[in-house]
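The next block holds one structure in the form of structure tokens; read it before the comments.
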Amino acid sequence: MSTFGYRRGLSKYESIDEDELLASLSAEELKELERELEDIEPDRNLPVGLRQKSLTEKTPTGTFSREALMAYWEKESQKLLEKERLGECGKVAEDKEESEEELIFTESNSEVSEEVYTEEEEEESQEEEEEEDSDEEERTIETAKGINGTVNYDSVNSDNSKPKIFKSQIENINLTNGSNGRNTESPAAIHPCGNPTVIEDALDKIKSNDPDTTEVNLNNIENITTQTLTRFAEALKDNTVVKTFSLANTHADDSAAMAIAEMLKVNEHITNVNVESNFITGKGILAIMRALQHNTVLTELRFHNQRHIMGSQVEMEIVKLLKENTTLLRLGYHFELPGPRMSMTSILTRNMDKQRQKRLQEQKQQEGYDGGPNLRTKVWQRGTPSSSPYVSPRHSPWSSPKLPKKVQTVRSRPLSPVATPPPPPPPPPPPPPSSQRLPPPPPPPPPPLPEKKLITRNIAEVIKQQESAQRALQNGQKKKKGKKVKKQPNSILKEIKNSLRSVQEKKMEDSSRPSTPQRSAHENLMEAIRGSSIKQLKRVEVPEALR
């Protein structure tokens with residue numbers, strides 16, 4: 001009653017005798033009181049899940065027992081299952097012998113007695129023995145059926161039946177992976193992984209060098225042994241047809257990796273090897289990498305997702321061993337360290353670039369064999385007019401009419417070698433060196449075409465002459481502009497100069513990059529027009545070649 005101490009008006013309950021009240025209660029009322037007290041103050045020793053009031057307890061409405069009903073259902077279901085099993089293969093007698101003699105049928109003439117058990121006489125121990133006996137008999141029947149196709153149960157239960165030991169036959173089934181002549185199961189049932197490859201057939205094809213077998217796929221075959229993988233690697237040493245060898249998720253270890261390494265040293269036809277998701281350690285991977293030093297054919301190698309971690313030392317050793325390799329293009333492994341990862345990326349990029357250059361060189365050689373001597377004439381024809389528009393306008397910026405002549409000659413030159421294969425006649429000898437070019441007032445010499453024909457000139461001297469001539473021209477232009485800017489107002493000539501500015505000059509103003517020494521003929525012409533004036537123009541006779 002201490003729980004009501006927080007309420008008011010408890011004085012009227014102080015005179016009540018609790019013992020008298022409890023004595024006056026009946027048994028049912030006492031049970032209800034106990035339940036109420038359990039709800040108010042549950043037992044702290046009980047777990048939380050058992051402290052609440054049970055709401056599933058109900059009084060039975062008749063002679064019903066739930067436990068007896070559940071036991072009856074279990075027994076009936078077991079009997080139904082046994083009847084179904086026996087109905088498929090016939091009536092099979094139940095043996096009461098020990099578990100050691102379950103798979104052996106004795107030669108004795110004793111008949112197996114069938115006992116019928118009632119529900120009242122069955123006990124738990126006998127039920128367990130009966131279930132074990134029926135399961136083991138079913139296994140023996142299924143194994144015998146898988147080996148011999150059908151089982152004659154009359155001969156099994158006959159008096160003069162010979163002993164049939166199925167253990168050795170079951171072991172033979174496991175060794176041959178279920179491949180029997182009379183077995184009509186599908187390949188998916190033979191290999192639960194879904195790989196339809198038949199191991200023995202594939203090995204025979206590799207040994208016989210079958211031309212149709214270009215890929216050996218052993219992926220996801222779990223029951224393949226390491227000795228079988230070693231046999232595959234040894235058979236591939238002499239094979240010249242197989243290009244791809246993949247054995248991912250086959251539980252391959254270092255011994256299989258060593259065999260693959262020995263195979264790669266000898267075989268010069270396999271281009272793709274996949275050993276992902278296996279039990280290979282760093283020792284086996286390094287053996288394969290050392291074998292690649294003697295292999296110049298393999299282009300793709302995958303060994304990611306191994307059971308053992310490679311480690312930093314193994315990754316660095318892999319990079320060292322692959323530095324000299326020039327044929328590997330794809331490597332299926334994620335390096336943990338950034339240093340080996342970047343080094344391996346650069347190695348693979350280098351190899352791909354070498355392959356690309358090799359391919360381009362082969363294409364050029366094929367074109368050379370097809371073209372023959374005509375290619376030389378084509379190259380000479382292309383090379384002769386290409387150099388003319390870059391040098392001539394710089395030496396003659398003061399005479400505007402000469403520049404269009406050069407442009408016309410440049411435009412008219414490509415037609416001459418096409419019409420007549422021999423080269424054009426040589427022009428007159430060149431003028432004296434840059435002593436006449438330095439002073440700005442006199443016009444420059446005629447177009448320096450003979451200099452282009454000279455083959456023995458030095459590039460450094462030509463560049464120096466161009467730079468000196470350009471500086472002299474710029475100095476002369478600055479002097480003339482300084483004198484004439486005051487006299488000339490804002491005229492139409494300035495607007496023309498601004499409109500004739502090339503795109504390259506606008507880009508050069510934005511950036512601080514120096515101008516390139518070589519420019520096109522159009523830009524040189526525009527520069528000469530902007531730097532010239534009407535007073536500088538002179539009449540020039542048209543040359544005989546253009547009349």
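Glycine residues also receive a Cβ, built from the backbone N, Cα and C atoms like all the rest.
If you look for the noted substitutions, you won't find them, since the model keeps the original residues.
Feature annotations, reproduced from Swiss-Prot:
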type	residues	note
DOMAIN	521-540	domain 'WH2'
MUTAGEN	Phe64 to Asp	Mildly impaired activity in promoting actin polymerization; when associated with D-69
MUTAGEN	Leu69 to Asp	Mildly impaired activity in promoting actin polymerization; when associated with D-64
MUTAGEN	Gly284 to Arg	Strongly impaired activity in promoting actin polymerization
MUTAGEN	His304 to Gly	Strongly impaired activity in promoting actin polymerization; when associated with G-334 and A-356
MUTAGEN	His334 to Gly	Strongly impaired activity in promoting actin polymerization; when associated with G-304 and A-356
MUTAGEN	Arg356 to Ala	Strongly impaired activity in promoting actin polymerization; when associated with G-304 and G-334
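His304 (mutagenesis position) is surrounded by 14 other CB atoms, counting those within 10 A of its CB over all protein chains shown. The Cα of His304 (mutagenesis position) lies closest to that of His334, out of the mutagenesis positions Phe64, Leu69, Gly284, His334, Arg356.
Residues of the domain 'WH2' (521-540) grouped by DSSP class, helix first, strand second and coil last, total 11 helix, 0 strand, 9 coil. Looking only at the domain 'WH2' (521-540), the predicted model's pLDDT averages out at 81. Put simply, Gly284 is the one of the mutagenesis positions Leu69, Gly284, Arg356 whose Cα lies nearest to the Cα of His334 (mutagenesis position). Annotation note: Leu69 (mutagenesis position) sits in a helical segment as assigned by DSSP. Cα spacing between Leu69 (mutagenesis position) and Arg356 (mutagenesis position): 81 Å, rounded to the nearest whole number. Secondary structure at Arg356 (mutagenesis position), taken from DSSP and collapsed to helix, strand or coil, is helix. Geometry remark: Gly284 (mutagenesis position) versus Arg356 (mutagenesis position), CA distance 32 Å. Cβ-based crowding with a 10 Å cutoff singles out Gly284 as the top-ranked of the mutagenesis positions Phe64, Leu69, Gly284, Arg356. In this structure the alpha carbons, written CA, of Phe64 (mutagenesis position) and Arg356 (mutagenesis position) are 88 Å apart.
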